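Trainee: Before anything else, here's the structure in question.
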Amino acid sequence: MTDITANVVVSNPRPIFTESRSFKAVANGKIYIGQIDTDPVNPANQIPVYIENEDGSHVQITQPLIINAAGKIVYNGQLVKIVTVQGHSMAIYDANGSQVDYIANVLKYDPDQYSIEADKKFKYSVKLSDYPTLQDAASAAVDGLLIDRDYNFYGGETVDFGGKVLTIECKAKFIGDGNLIFTKLGKGSRIAGVFMESTTTPWVIKPWTDDNQWLTDAAAVVATLKQSKTDGYQPTVSDYVKFPGIETLLPPNAKGQNITSTLEIRECIGVEVHRASGLMAGFLFRGCHFCKMVDANNPSGGKDGIITFENLSGDWGKGNYVIGGRTSYGSVSSAQFLRNNGGFERDGGVIGFTSYRAGESGVKTWQGTVGSTTSRNYNLQFRDSVVIYPVWDGFDLGADTDMNPELDRPGDYPITQYPLHQLPLNHLIDNLLVRGALGVGFGMDGKGMYVSNITVEDCAGSGAYLLTHESVFTNIAIIDTNTKDFQANQIYISGACRVNGLRLIGIRSTDGQGLTIDAPNSTVSGITGMVDPSRINVANLAEEGLGNIRANSFGYDSAAIKLRIHKLSKTLDSGALYSHINGGAGSGSAYTQLTAISGSTPDAVSLKVNHKDCRGAEIPFVPDIASDDFIKDSSCFLPYWENNSTSLKALVKKPNGELVRLTLATL
């Protein structure tokens, strides 16, 4: 019998079948096996029992079972191993027909049997190898299903689990092109170790060198073309934009491919997928709620997104998460959301996840309209995650499209209520790292959000592209971005936002295009790093000094605090405060110089205190007659020269504001 999963051994909780209050064997006795908590002597309560042969095959036998003089079960006089398919009750009768023992549930008494049953309940009760199709196995499963052989599916194959709560343990692969669809999995179901692999090996590109340098020339990218499931991604129309000219260079068999082996969880609630892996793999949660992708085991993505939560019809998705794990490659984004809303509790999003070499963005919230409805997302979490070397962007968390703005938002807030890029997305965003993006490191839009602890490193394009309004950014580090010197700013903020703590340590010079900071409507504070002031464009640069401030100079004879007003000049300092050594190191003397720009010459006018250790002040005089409006404040005087520098005079403003002129000396 090949369709039996008999794995519960029929045995007495005692070593041999004995009478319940003695060590005497029940010689020539009989055993009846039935359902738990029933009388197994009644045929209506009995369950099938089998002899298990050495080759693992099973032969069903009739009851009662016979006990020999030694207290062991025999069949036709031979010792045999008897098994059944489930927990059971047991009644034992002696040779005279008297009941000597009754056990309502053997599992309560036998730790070994309990372990077998517990293992079955928490792992599987049905093996795929015992059934011709996955649907047959799913229909037979009670509480679990073991995928113990490779299963070849056809695209669109649908498996209906009938609402059962199952643990599906995968020890083998699902192989096929297209979607394998799981429906009606009960709330609390768990799929562990699933491995999806395409039948077809696609043509892939990898626009980087062996030493991980980006390739941007179309011909160089096409030169990397090869068939592989493990090293690259299938080119898409996005690559036609990223690498101009590549479309005409690619051979026909590398265009329009759509090779993905996708496990689709359709319209389920509370299903978790753990330790998923695969080659050309995808995992699509369509119309799902409170579902989780947990600890992805580095699946290599196919043509579609690797992990997708899509709720374009029905209710907005809620409670859907990517938690932990890592993915590689894929032609689209590693983790993406379409029309999800986590509500005020921010129930949903990405936590503790790593994306490597995504063909588009590492983590993406879709923007704009898809079909006839919005694909935008609200109230999600994006925390503690890393995106490494994506072909496009690291984290793309926008809602409105930028390149082709829509006139309205079907199924969403109208433009009249929330203008372009000003939706109340309310995402919780904290502790994200992007390294080496060929596009933008971190991008988003929206209004009224708080974003903290973002680090972007070594990106070819902008470090941060923020179409945000009235939002607060705290602890943002942009390090060595716009390395390809694109027509891009290292940081761009469109609306009136506040940036508190902007670290720019290690910024590479970008002598070609773009500013270091372009935030024409924002207030920025806490900038650190070697930043060229001419590359800063902000509405307000606020650096409040709390307590004592000290400017230290190491290895130089001077310390300086320099001032620059960009409305006056983006390249020249408007004023400065210097401290210079009098004499050499250790002289114990210095002088202080206060300067101002004049005639487009910085430091043209200066006041010096203690120059040459004189213990006095060097005051500049106006070189010609001073006009009355030269002096600004009362109780002040302004020295000036008159009569071809032969008469030294002073313009004095008395405490009452009256002006008088005094002759100090005639030469």
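The backbone N, Cα and C atoms fix where each Cβ goes, glycine too.
Just so you know, the substitutions we noted aren't modelled in this structure.
Checked Swiss-Prot, it gives:
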type	residues	note
MUTAGEN	Glu360 to Gln	Complete loss of hydrolysis of O-antigen oligosaccharides
ACT_SITE	Glu360	active site
MUTAGEN	Asp393 to Asn	Complete loss of hydrolysis of O-antigen oligosaccharides
ACT_SITE	Asp393	active site
MUTAGEN	Asp396 to Asn	Complete loss of hydrolysis of O-antigen oligosaccharides
ACT_SITE	Asp396	active site
Trainee: Fill in the CA-CA distance, Asp396 (mutagenesis position) to Glu360 (mutagenesis position), as an integer in Å.
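Mentor: Glu360 (mutagenesis position) has its Cα 10 Å from the Cα of Asp396 (mutagenesis position).
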Trainee: By a 10 A CB contact count over all chains shown, which of the mutagenesis positions listed here is most packed: Glu360, Asp393, Asp396?
Mentor: Asp393
Trainee: What's the CA-CA gap between Glu360 (mutagenesis position) and Asp393 (mutagenesis position) in angstrom, rounded?
Mentor: 7
Trainee: Name the secondary structure element type, per DSSP in three states, that contains Asp396 (mutagenesis position).
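Mentor: For Asp396 (mutagenesis position) - judged by DSSP and reduced to three states - the answer is strand.
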Trainee: What does DSSP call Glu360 (mutagenesis position) in the simple three-state scheme?
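Mentor: Assignment for Glu360 (mutagenesis position) reads coil.
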